[in-house]
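Shown next, in structure tokens, is the structure this report addresses.
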Amino acid sequence: MAELTALESLIEMGFPRGRAEKALALTGNQGIEAAMDWLMEHEDDPDVDEPLETPLGHILGREPTSSEQGGLEGSGSAAGEGKPALSEEERQEQTKRMLELVAQKQREREEREEREALERERQRRRQGQELSAARQRLQEDEMRRAAEERRREKAEELAARQRVREKIERDKAERAKKYGGSVGSQPPPVAPEPGPVPSSPSQEPPTKREYDQCRIQVRLPDGTSLTQTFRAREQLAAVRLYVELHRGEELGGGQDPVQLLSGFPRRAFSEADMERPLQELGLVPSAVLIVAKKCPS
């Protein structure tokens, strides 16, 4: 049976004549499939229906084939013979094949668009994951910097406490030296005049014992206690510093000043008392002190 030309087939499938001619020309008359691909890809172009300026037969510098010449308007056959007409059944069969080809092309285009959409979605998710990872890295860097800052502040605080302890030790050494000088410069005690010989050794008055150390127990507000031995001539400030350095973090961790109290008799030690030796405050040889938070002045 006679075959429809590419142009006739496109027109039979419902494409406008001008658009079909343009598709064949721009694809170099490579056949109906190439023309249909072009038509489906450019169906939404605003200039798709604009006519070509050059003759259809000379597109891309190519001479049309004999079958294409038969489909060009105004061109006759080389021998001048007429083209046999298609029967209605042949025309319907060829139209059916063309429609199936169009449907196949449509399915291929939909599958391609679906693959492209899936690829765009994968790209979007990948970019989202990369952005989330970048944010997490930034957060980790900030947390690391904050931890380093806390460690630096802690080291500076410990260094400051060490300087305070060293100063207290120097002050204690100076006071010990001062005490030693003043005690040595005191005149020797006057010997009492001899009295009557006691009738029994048990009647002699007890000798007062001098203590060089004292044991201090400090009760904290949470019910726990600290126990430490100090020299009798150390200042009460040394006890307060020891408490501030060793009490738990939940009690302030050395951040707030503390008030020292004695239980029996009840007494609150003042700042002036902090400069006095433990033996002078009556805390030798042992004593129990109570810690309370110092009220702001």
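Positions of Cβ are set from backbone N, Cα and C atoms, glycine also.
The domain 'UBA' annotation in Swiss-Prot covers 2-42, and the record cites sequence analysis as its basis. Looking at Swiss-Prot, you'll find the mutagenesis Met13 to Thr noted as follows: Abolishes binding to 'Lys-6'-linked polyubiquitin chains and ability to inhibit E3 ubiquitin-protein ligase activity of the BRCA1-BARD1 heterodimer. Look at Swiss-Prot and you will find 211-293 tagged as domain 'UBX'. According to Swiss-Prot, the experimentally introduced change Arg219 to Ala is described as follows: Does not affect binding to 'Lys-6'-linked polyubiquitin chains and ability to inhibit E3 ubiquitin-protein ligase activity of the BRCA1-BARD1 heterodimer.
The DSSP breakdown of the domain 'UBX' (211-293), given as helix, strand and coil counts, is 17 helix, 31 strand, 35 coil.
Looking at Arg219 (mutagenesis position) and Met13 (mutagenesis position), their Cα atoms lie 102 Å from each other. The domain 'UBX' (211-293) scores a mean pLDDT of 86 in the predicted structure.
Note: Met13 (mutagenesis position) has non-local neighbours Thr95, Met98, Leu99, Val102, i.e. same-chain residues 6+ apart with C-beta under 8 A of its own C-beta. Every protein chain considered, the tally of other Cβ atoms within 10 Å of the Cβ of Arg219 (mutagenesis position) stands at 15.
A coil conformation is recorded for Met13 (mutagenesis position) in the three-state DSSP classification, outside any helix or strand.
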